[in-house]
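Asks: From Swiss-Prot, for reference:
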BINDING   Asp28, Glu30, Asp292, Asp382  divalent metal cation binding site
DOMAIN    178-245  domain 'R3H'
MUTAGEN   Asp28 to Ala  Loss of function but does not abolish ability to bind RNA. Induces a decrease in degradation of mRNAs containing AREs
MUTAGEN   Asp28 to Cys  Loss of function in the presence of Mg(2+) but not in the presence of Mn(2+), Zn(2+), Co(2+) or Cd(2+)
MUTAGEN   Phe31 to Ala  Reduced affinity for poly(A). Loss of activity
MUTAGEN   Ile34 to Ala  Reduced affinity for poly(A). Strongly reduced activity
MUTAGEN   Ile113 to Ala  Loss of dimerization. Loss of activity
MUTAGEN   Phe123 to Ala  Loss of dimerization. Loss of activity
MUTAGEN   Asp292 to Ala  Loss of function but does not abolish ability to bind RNA
MUTAGEN   Asp292 to Cys  Loss of function in the presence of Mg(2+) but not in the presence of Mn(2+), Zn(2+), Co(2+) or Cd(2+)
MUTAGEN   His377 to Ala  Loss of activity
MUTAGEN   Asp382 to Ala  Loss of function but does not abolish ability to bind RNA. Induces a decrease in degradation of mRNAs containing AREs
MUTAGEN   Asp382 to Cys  Loss of function in the presence of Mg(2+) but not in the presence of Mn(2+), Zn(2+), Co(2+) or Cd(2+)
MUTAGEN   Ser557 to Ala  Strong reduction of phosphorylation by MAPKAPK2
Amino acid sequence: MEIIRSNFKSNLHKVYQAIEEADFFAIDGEFSGISDGPSVSALTNGFDTPEERYQKLKKHSMDFLLFQFGLCTFKYDYTDSKYITKSFNFYVFPKPFNRSSPDVKFVCQSSSIDFLASQGFDFNKVFRNGIPYLNQEEERQLREQYDEKRSQANGAGALSYVSPNTSKCPVTIPEDQKKFIDQVVEKIEDLLQSEENKNLDLEPCTGFQRKLIYQTLSWKYPKGIHVETLETEKKERYIVISKVDEEERKRREQQKHAKEQEELNDAVGFSRVIHAIANSGKLVIGHNMLLDVMHTVHQFYCPLPADLSEFKEMTTCVFPRLLDTKLMASTQPFKDIINNTSLAELEKRLKETPFNPPKVESAEGFPSYDTASEQLHEAGYDAYITGLCFISMANYLGSFLSPPKIHVSARSKLIEPFFNKLFLMRVMDIPYLNLEGPDLQPKRDHVLHVTFPKEWKTSDLYQLFSAFGNIQISWIDDTSAFVSLSQPEQVKIAVNTSKYAESYRIQTYAEYMGRKQEEKQIKRKWTEDSWKEADSKRLNPQCIPYTLQNHYYRNNSFTAPSTVGKRNLSPSQEEAGLEDGVSGEISDTELEQTDSCAEPLSEGRKKAKKLKRMKKELSPAGSISKNSPATLFEVPDTW
């Protein structure tokens, strides 16, 4: 179902109902770009640490706009043994709500726009009809603006609310405004004495003059009139004064308050959908979903925090349970039978033996997708096939049970090992970002950091290390790269051989990370005062954290072919007998259809700790067959 600004409000109840009924959701996003600086290959270095990858994406990807959000809900029908789906395709755009609303600035990447255009993406639906949204801080500020308006209007009997700023004595009026206010008071006196006229429209005036009018009427006419600010077609603001009794005044105020709440909800817009997903506490599925999660939190909750640990805590509070199908397909028992984990190819592979495609049907009133037509890069369709991939893989896990299970639910313990682990693209030895605890810290004692002239190419590096067999090169920038050797004992030889080189420098990974950490500490020390001020106005989602144990799997190795060239590091006879180089170890609740999330982050943390202690058994998954290894479904701790 396509949702734009004009039909968002009328279909919001359908979205809420789908979220409430669903067993799990699948999501996907389309963006205005990926990287505003480095190329994608530089943005995803093979030896990034999780912290480094987070910082890169935060710095170079968050200024783009998530402007299409796909949501597909899945509910299992036990009677007919099939899934009922409801797909939504939301077009999102930060249209300013009023003159004081945030005027969001974002960037576009030409290659991304060109690609989406080639896929038939309709940009007019984004920019002309996109659904507005506010993050939590913007929503808070807008609510304060409404409260301020009600407070200012309180004195003239316009509101039943009490303002601390209401004047209880004559207002001090500037000399240049006294004549204007006297004329207004004179008109109101005529209105009150007239038996025919009930309303008085004042001429458009400035915000300061309107404030003086409200304050003056607050003191001079505490009862008997209703004061309201309206806007002309030309966006000029003016005041309307009406003669009313107390009952009529209260009725009008209730109408006005209801209208303001409706306007506020309209401004919060699409964020209400994200709040509903978060408040449900249900499993959210995505494919290679780290960027989707970062953009969702950044746009609809609050700017991303400075460090990875706080991002993890924030994310698990917003989305208690996440599952990445790309990670799932990349680990056992799927890794050996799935060669390509891209979404389109994965969906095709999971239709073949030994997998069984799930029986799926669109709910009445919702359009159905035909996977044969491959509507890729429409967010709603991508979310739909992501959900299909999850179902097929989850059901395959059920075949290892004794007795086998055809249907594995989203609450089965079989899929727990994959919870809250997000796939890290192109990282050699850290397959995922662990949202629920410390990230993996593989030994990189076989990795070297090399700096060299910017004229060097990949072939130059292969030539330099030609004497060391198979290597893997991961570029950092134009003048540096990581080089992974096949044998750790070769590291010290390479470092010693390059001591007297003039055009390049080689150091161990441990040395490089140590110096980088020292520089970071020095920088942090110099900016310590500003760091103290950074801990304010953070996320306050109303959520139920969900904590699970970590599960790991076995080690795998990576090699790359070497290229022999003229420039090389051939060890001397003396160096060939050196000792091994020193290794360096581097360091489900009821849906609440609320329009804001008022619970502070600290409360979410308390709930997280409580749930860790009170962790309940999910739906029984059955017993594992004796013939299958105990670690069959565990996510690896090394890659």
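Note: Cβ is positioned from N, Cα and C throughout, glycine not excepted.
Heads up, this one's the original sequence, none of the swaps are in it.
These figures come from a predicted structure and were not determined experimentally.
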Asks: For Phe31 (mutagenesis position) and Phe123 (mutagenesis position), what Cα-Cα distance in Å is obtained after rounding to a whole number?
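Replies: Their Cα atoms are separated by 12 Å.
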Asks: Between the Cα atoms of His377 (mutagenesis position) and Phe123 (mutagenesis position), what distance do you get, rounded to the nearest Å?
Replies: 13
Asks: Per residue, counting other C-beta atoms within 10 angstroms of the C-beta, which of the mutagenesis positions Phe31, Phe123 reaches the highest number?
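Replies: Its Cβ has the most other Cβ atoms within 10 Å: Phe31.
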Asks: Take the mean position of the Cβ atoms of Asp28, Glu30, Asp292, Asp382, the recorded divalent metal cation site. Which other residues of that chain put their Cβ within 8 Å of it?
Replies: Ile27, Gly29, Gln68, Phe69, Gly70, Gly286, His377, Ala379, Ala383
Asks: Neighbour count first, Cβ atoms within 10 Å, every protein chain included; then name which of Ile34, Ile113 tops the list of mutagenesis positions.
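Replies: Counting Cβ neighbours within 10 Å, the top one is Ile34.
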Asks: At the level of the C-alpha atoms, what whole-angstrom distance separates Asp292 (mutagenesis position) and Asp28 (mutagenesis position)?
Replies: 7
Asks: Provide the three-state DSSP residue tally for the domain 'R3H' (178-245): helix first, then strand, then coil.
Replies: 30 helix, 17 strand, 21 coil
Asks: Across the whole of the domain 'R3H' (178-245), what does the mean pLDDT come to? Round it, please.
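Replies: Across the residues of the domain 'R3H' (178-245) the model's pLDDT averages 86 on the 0 to 100 scale.
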Asks: Round to a whole number and give the Cα-to-Cα distance in Å for the pair Ile34 (mutagenesis position) and Ile113 (mutagenesis position).
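Replies: Just about 10 Å between their Cα atoms.
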Asks: Taking DSSP as the reference, which of helix, strand or coil describes Glu30 (divalent metal cation binding site)?
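Replies: Where Glu30 (divalent metal cation binding site) sits, the three-state DSSP reduction gives strand.
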Asks: Which residue among the recorded positions Asp28, Glu30, Asp292, His377 has the fewest other Cβ atoms within 10 Å of its Cβ, if you could check?
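Replies: Minimum Cβ neighbour count within 10 Å, taken over the recorded positions Asp28, Glu30, Asp292, His377, occurs at His377.
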